[in-house]
Amino acid sequence: MASQIQKLLTTNQDLLLMQKGTMMRKVRTKSWKKLRYFRLQDDGMTVWHGRHLESISKPTFSISDVERIRKGQDSELLRYLVEEFPLEQGFTIVFNGRRPNLDLVANSVEEAQTWMRGLQLLVDLVARMNYQEQLDQMLREWFQQADRNQDSRMSFREAQRLLLLMNVEMDEEYAFSLFQEADVSQSNTLDSEEFVQFYKALTKRTEIEELFENFSSDKQKLTLLEFVDFLREEQKESDHSSDLALKLIDRYEPSENGRLLRVLSKDGFLSYLCSADGNIFNPDCLPIYQDMTQPLSHYYINSSHNTYLLGDQFCGQSSVEGYIRALKRGCRCVEVDTWDGPDGEPVVYHGRTLTSRILFKDVLATLAQYAFQSSDYPLILSLDNHCTWEQQKTMAHHLIAILGEQLLSTTLEEQLIDIMPSPEQLRGKILVKGKKLRTIEVVESDKEEEELEKDEGSDLDPASAELDMQSQPESQEQASGNKSKNKKKFLLQSSTTILCPDLSALVVYLRTAPFCSFTHSKENYHIYDISSFSESKAKNLIREAGNEFVQHNARQLCRVYPSGLRTDSSNYNPQEHWNVGCQMVAMNMQTAGSAMDICDGLFRQNGGSGYVLKPEFLRDTQSSFNPMKPVSLYKAQILVVQVISGQRLPKVDKTKETTVVDPLVRVELYGVPEDTKQQETSYVENNGINPYWGETFYFQIQVPELAMLRFVVKDYSRTSRNNFIGQYTLPWTCMKHGYRHVSLLSKDGTSLHPASIFVYTCMQEDLDMDEP
């Protein structure tokens with residue numbers, strides 16, 4: 001693949017023009033538009049820009065950091081500048097994670113097309129690289145960085161600089177001995193092939209060699225039977241382990257003769273352990289593997305709070321980009337706060353703050369385009385409506401006109417009224433969640449009508465409560481006097497009606513309802529009534545009535561949202577709300593941190609569909625489960641985690657070439673309160689390339705079905721807080737035991753390949769302190 005890129009750099013016309021460089025306009029805001037010189041570097045993997053051709057600057061971004069290229073027509077920012085620049089001359093570079101997009105305007109349509117085609121070609125090539133090809137590319141980049149005089153050879157001084165780039169501080173005498181061993185030509189320099197041998201010596205995996213030799217009778221190879229023993233005893237691959245061993249040998253043994261003899265060499269063994277088959281995340285959990293035909297209330301649903309915000313809650317930017325990013329992350333419930341806007345057009349923003357505004361119809365157009373790109377399971381549009389009657393009519397018109405057949409506007413045929421539809425039944429549909437005027441038939445089935453309370457938005461926003469009071473349906477006493485009238489008509493209210501029937505009619509299965517008590521909800525609400533809770537209210541209910549909360553959530557949906565005091569868009573721990581079966585635990589997805597890592601970890605499974613089936617005891621309306629007083633169906637288990645080693649950890653501060661990390665690993669367990677705990681290794685001084693810890697931890701787990709495991713690697717600091725290096729979070733139910741690699745992710749959730757840690761995990765019935 002790497003050679004293919006090098007070939008394309010000399011033959012592809014788009015890439016040739018990109019290597020010559022192009023002056024383009026970089027656009028950050030409506031007023032910030034600067035000319036910059038962009039050029040694809042000779043390695044074909046990095047792009048830099050400067051004020052002019054002679055600018056001295058480092059590469060601005062790597063092709064591996066780019067997710068996709070968008071046309072100018074799809075850029076919210078460039079559309080605002082259509083009178084200044086033709087949209088056909090613009091394009092957007094979309095990066096992985098939360099890194100801001102890069103909007104560019106070329107001097108001509110042809111120039112824009114050249115860069116769009118060329119960049120997308122390289123992005124697609126990188127996406128198809130396997131582990132070895134990615135490693136080859138990384139080695140090539142390191143060699144080029146170390147070869148300061150560009151003579152295609154590396155001196156020992158350049159090799160010393162490389163060690164610092166690779167995040168390792170090594171004794172000079174030992175480093176020189178490795179350098180001499182690799183210098184087969186005895187020229188006191190290394191060519192590219194000799195450099196590969198130098199790299200292998202630097203990254204020698206002694207711990208894996210020892211593991212290999214423990215199962216190999218001749219210390220040179222694993223026979224088929226020896227490999228089967230390893231898979232069965234250590235990797236817990238008890239089912240069809242013989243067939244699996246054959247497949248893995250065919251897949252990872254580099255020697256054709258070894259494959260014919262059905263043996264695995266040391267290199268093949270290492271390739272297996274570093275592959276997806278040797279990863280801690282069970283590959284069987286990556287596609288859709290759960291039953292998707294159960295009622296919506298039986299699933300955790302990946303949910304976003306104030307989806308339109310890219311920053312804080314007070315003066316942050318509102319943008320349709322927030323919806324695109326959330327949907328890209330697998331979000332299946334987005335929030336839309338609507339307010340009256342100019343020219344009769346509703347706008348979306350965080351009301352009574354300084355956040356910017358976007359048009360409601362632009363949000364809908366974005367949802368129509370991106371709703372089902374990452375998941376085709378139903379998308380819930382959580383509507384927080386603050387508009388007047390007239391603009392609500394406009395909202396209803398836009399919902400129907402823009403979303404078209406994607407919008408679920410009527411109940412499903414042959415769907416029982418007392419059972420919520422399933423994700424499978426609702427595939428490809430957008431559901432509106434919001435307030436709904438009640439019909440006489442519904443009122444008659446209710447024992448009483450309660451005064452509506454505030455149920456959505458910020459804890460500090462009185463407007464919602466005011467709206468709810470105004471849109472309150474008439475009391476049961478008033479309703480009884482109207483029984484002779486047409487039952488399909490909406491009820492008149494004692495005060496001026498605020499909620500528009502046109503908009504109300506589009507709320508089909510997801511009607512918001514104020515929460516009074518669990519008893520009231522059970523006796524008065526239907527399965528399609530949804531109550532919303534602030535995080536603090538939900539926490540109180542969990543502490544005071546955990547089991548009732550579990551039963552409530554087995555029967556109907558609920559939504560939890562962050563406190564309005566979180567003006568910085570920080571997040572709360574979703575785990576404690578999942579523990580009682582809350583389905584829609586809304587997160588500020590624009591904010592990285594441990595809370596979002598836990599959220600991403602849960603929804604990484606099941607095809608990234610945004611729907612995860614809750615454990616059986618959280619789907620039973622008669623469940624006796626209480627997370628505050630868990631009684632395990634089985635004997636408490638012991639999770640054993642041995643943190644063995646780390647590989648190619650990135651620098652915390654890449655601008656400081658001479659600094660090297662002192663890494664440590666913290667293992668965090670999240671679940672019911674009794675299971676939540678963490679343990680930490682000691683730190684390894686000055687080694688980011690192959691640190692070794694070899695420390696073992698024991699975690700007692702009462703409710704493994706709810707447990708989440710998070711590995712965090714940090715750079716130890718004596719004077720301040722330890723700096724974040726990388727992390728990986730996964731559900732206990734998706735964890736493969738045995739010797740596994742944990743692929744690290746950045747704060748933004750993007751891959752830090754090839755950075756990883758090597759661990760051993762297993763489950764024990766009784767606490768046995770012997771080393772695994």
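Cβ from N, Cα, C; glycine included.
It should be emphasised that the depicted structure is a prediction, and the values quoted were computed from it without experimental measurement.
In this structure, H350 (active site) belongs to neither helix nor strand by DSSP; it is coil. Positions annotated as active site by Swiss-Prot, on the basis of sequence analysis: H350 (among others).
Counting every protein chain shown, 19 other Cβ atoms lie within 10 Å of the Cβ of D183 (Ca(2+) 2 binding site). According to its DSSP assignment, D183 (Ca(2+) 2 binding site) is coil. Marked as Ca(2+) 2 binding site by Swiss-Prot: D183, S185, S187, T189, E194.
Residues or ranges marked as Ca(2+) 3 binding site by Swiss-Prot on the basis of similarity to another entry: N306, E335, D337. Counting every protein chain shown, the number of other Cβ atoms lying within 10 Å of the Cβ of E335 (Ca(2+) 3 binding site) is 28.
Per Swiss-Prot, the feature domain 'C2' maps to 619-746. According to DSSP, the secondary structure content of the domain 'C2' (619-746) in residues is 9 helix, 60 strand, 59 coil.
Reduced to three states, the DSSP call for R36 (mutagenesis position) is strand. The number of other CB atoms found within 10 A of the CB of R36 (mutagenesis position), across every protein chain shown, is 17. Under its mutagenesis annotations, Swiss-Prot gives R36 to G the following note: Only retains weak enzyme activity and abolishes the ability of isoform 4 to act as a negative regulator.
According to Swiss-Prot, the experimentally introduced change K714 to E is described as follows: Abolishes affinity for POPC/POPS in the absence of Ca(2+); when associated with E-718. Cβ neighbours of K714 (mutagenesis position) (same chain, under 8 Å, six or more residues apart in sequence): P663, L664, V665, R666, N722, N723, F724, I725.
Among the mutagenesis experiments that Swiss-Prot reports, S717 to D is described with the note: Induces a larger Ca(2+)-dependence.
Residues near R718 (mutagenesis position) in space but far in sequence (CB under 8 A, at least 6 apart, same chain): none are found. R718 to E appears in Swiss-Prot as a published mutagenesis result, with the remark: Abolishes affinity for POPC/POPS in the absence of Ca(2+); when associated with E-714.
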Ranking the binding-site residues E194, D337 by other Cβ atoms within 10 Å, which is at the bottom? E194
How would DSSP class N306 (Ca(2+) 3 binding site) in three states? coil
Neighbour tally for T189 (Ca(2+) 2 binding site), based on other Cβ positions within 10 Å of its Cβ: 19
Would you count the other CB atoms within 10 A of the CB of S185 (Ca(2+) 2 binding site), including those on all shown protein chains? 12
Given the recorded positions R36, S185, S187, T189, E194, H350, which lie within 10 A of N306 (Ca(2+) 3 binding site) by CA-CA distance? H350
Just to verify a number: CA distance, D337 (Ca(2+) 3 binding site) to E194 (Ca(2+) 2 binding site), in angstrom, no decimals. 61
For N306 (Ca(2+) 3 binding site), the number of neighbouring Cβ atoms whose distance to its own Cβ is within 10 Å equals 27
